[in-house]
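Record note (Swiss-Prot), mutagenesis Tyr208 to Ser: No significant effect on enzyme kinetics. The unchanged residue is displayed. Among the mutagenesis entries in Swiss-Prot is Tyr208 to Phe, noted as: No significant effect on enzyme kinetics; when associated with F-398. Among the sequence features in Swiss-Prot, the mutagenesis site Asp229 to Asn is noted as follows: Drastically decreased catalytic efficiency in reducing H(2)O(2). For Asp229, the entry in Swiss-Prot reads active site, proton acceptor, with the evidence type experimental evidence. In Swiss-Prot, a mutagenesis experiment is listed as Gly230 to Leu, annotated with the note Complete loss of activity for ABTS and Reactive Blue 19 but not DMP. Summarising the annotation, Swiss-Prot assigns heme binding site to His365. Looking at Swiss-Prot, the entry for mutagenesis of Arg393 to Leu says: Drastically decreased catalytic efficiency in reducing H(2)O(2). Listed in Swiss-Prot is the mutagenesis experiment Tyr398 to Ser, annotated as follows: No significant effect on enzyme kinetics. Annotation of the mutagenesis experiment Tyr398 to Phe in Swiss-Prot: No significant effect on enzyme kinetics; when associated with F-208. Leu418 to Gly appears in Swiss-Prot as a mutagenesis experiment; the accompanying note says: Acquires new moderate non-stereoselective sulfoxidase activity (KM=0.6 mM for methyl-phenyl sulfide(MPS)). No activity towards the bigger substrate methyl-p-tolyl sulfide (MTS). Phe420 to Trp appears in Swiss-Prot as a published mutagenesis result, with the remark: Does not acquire new sulfoxidase activity. Here Swiss-Prot describes Phe420 to Gly as a published mutagenesis experiment; the accompanying note says: Acquires new strong stereoselective sulfoxidase activity favoring the S enantiomer (KM=0.37 mM for methyl-phenyl sulfide(MPS), KM=0.13 mM for methyl-p-tolyl sulfide (MTS)). Swiss-Prot documents Phe420 to His as a published mutagenesis change and attaches the note Does not acquire new sulfoxidase activity. A mutagenesis experiment is reported in Swiss-Prot for this position, Trp438 to Ser, and the note states: Complete loss of activity or at least greatly reduced substrate affinity, enzyme activity and catalytic efficiency.
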Amino acid sequence: MRLSPVFVALLSGLLAADLGLARSVAPRVADSPAAVTGTRKTSLLKNVAGLPPVPSAAQVAATSLNTDDIQGDILVGMHKQKQLFYFFAINDPATFKTHLASDIAPVVASVTQLSNVATQPLVALNIAFSNTGLLALGVTDNLGDSLFANGQAKDATSFKESTSSWVPQFAGTGIHGVIILASDTTDLIDQQVASIESTFGSSISKLYSLSASIRPGNEAGHEMFGFLDGIAQPAINGFNTPLPGQNIVDAGVIITGATNDPITRPSWAVGGSFLAFRQLEQLVPEFNKYLLDNAPAGSGSLQARADLLGARMVGRWKSGAPIDLTPTADDPALGADAQRNNNFTYSHAGFDLGSDQSHCPFSAHIRKTRPRADLGGSLTPPNLSAGANSIMRSGIPYGPEVTSAESASNTTTQERGLAFVAYQAQLSQGFHFLQQTWADNANFPPGKTPATVGLDPIIGQNNGQPRVVNGLLPSNSSASLSIPQFVVSHGGEYFFSPPISAIGGRLSA
């Protein structure tokens, strides 16, 4: 006998309640006209060797977090295969609220649903709102985040960034929200978009959209420059099973109103997270040419020496192997091993942490954005320093692979890059802090010799001017390089990803 999905969902809810596992939000079934319905046989998420795995159903069952009420993208991380970011404006708040409550809230994918293939939808739908979007809905509550309230365009100067290169729709506060769709095929996402647009009708207008996809074949999990991305995700205390060297943070660092969130939130906003979205173009052919032109002297082929320079700029080889553990040559087996590839602190016996750059430059991207022992934390993993400045990354590459013509001319002709997504409970301690206080700060990490470290060679910004970076050449750590901007921001927005109960509750009232 074949049981219907509705019966299975109801039976699961009854069993969970009987076992004491029920959360505050009742099981939901995808009977909304806004949903693309069907039975999923394979996961819409992809585990990649070397990255922290997708949260399991067992972890979800054991946690005290209300994972039925937390939108799935917040804690799933960088595991989506296909994704669409649909940015919209609200034209008719009353009609929008009606459909938000009746058609969208019932099908928003939770962490619980995404942890098990049996409960995953064909298309995972999440939704988040800008401050102007909340105001359009009549929600004036103070969420306790001034950066969110002001919007990302007003924050651009903090990052030494001009909005002249931004997508026009981001250069203001006109975007009210973003619907995030994830699946394993573009066709399913297209069907979901058609359903959403039919449901909302003229109550919303699409302002902009960005399609994104995991890279093909062996490049799955790698960003457009070719480096395995997302290894250093934090582990949430009481939810994730920490990997060796993984930063362990309280849930309140990522989830509003959770353990050790220092800000008092409106009751309806407990269980949400602030979403920083950035469209970051990557000039891959130009980046590769720069590495060849500036490859350090030494033995080995020109390409091998160029790869070494790239690894020292990032802090990892393309495989994900950290140069702090393998400073002169890639070790793909290490890169693919999540039990080893994050288990380091930058401290080495017999080497001075304040002056040694033979293992890893002070300016390397991953050292700038997670300094480990540089901030005086434990010299033994896991290093808990800077836990309050952790973010949960959930981005994905966008755009086509580099063409042979682009490689031959060393010139980008088709846009590609990273749809950067970061979740945190405080933007001022998360994304904003990492970019402004660490990546864009030439004197960070502190207490080093020489004191001027230089900007983050990957994401550091200098108002469009060349960035001076020190310590990248292994034979001369005092030498500096002037590095063009190979990651170009096309802007973004700050959103609040509310708890699911608020989507059909406070935001629809």
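Sequential numbering from 1, following the chain as shown.
Backbone N, Cα and C atoms are what each Cβ position is placed from, and that goes for glycine too.
Taking CA atoms as the reference points, Gly230 (mutagenesis position) and Leu418 (mutagenesis position) are 12 Å apart. The two recorded residues, Arg393 (mutagenesis position) and Asp229 (mutagenesis position), show a Cα separation of 10 Å.
Tyr398 (mutagenesis position) falls within a strand when secondary structure is assigned with DSSP. Under the DSSP three-state reduction, Phe420 (mutagenesis position) is assigned to strand. Between the alpha carbons (Cα) of the residue listed as 'heme binding site' and Phe420 (mutagenesis position) lies a span of roughly 15 Å. For the recorded site, Tyr208 (mutagenesis position), the DSSP three-state label reads strand. Within the set of mutagenesis positions Tyr208, Tyr398, Trp438, the entry lying nearest in space to Phe420 (mutagenesis position) is Tyr398 (CA atoms). Here the C-alpha separation of Tyr398 (mutagenesis position) and Asp229 (mutagenesis position) works out to 14 Å.
Secondary structure at Arg393 (mutagenesis position), as computed by DSSP, is strand.
In the three-state DSSP classification, His365 (heme binding site) falls within a helix. A simple way to gauge crowding: the CB of Tyr208 (mutagenesis position) has 16 other CB atoms within 10 angstroms, across all the protein chains here. Under the three-state DSSP scheme, Trp438 (mutagenesis position) falls in the helix class. Note on Asp229 (mutagenesis position): other Cβ atoms within 10 Å of its Cβ, all shown chains, come to 24.
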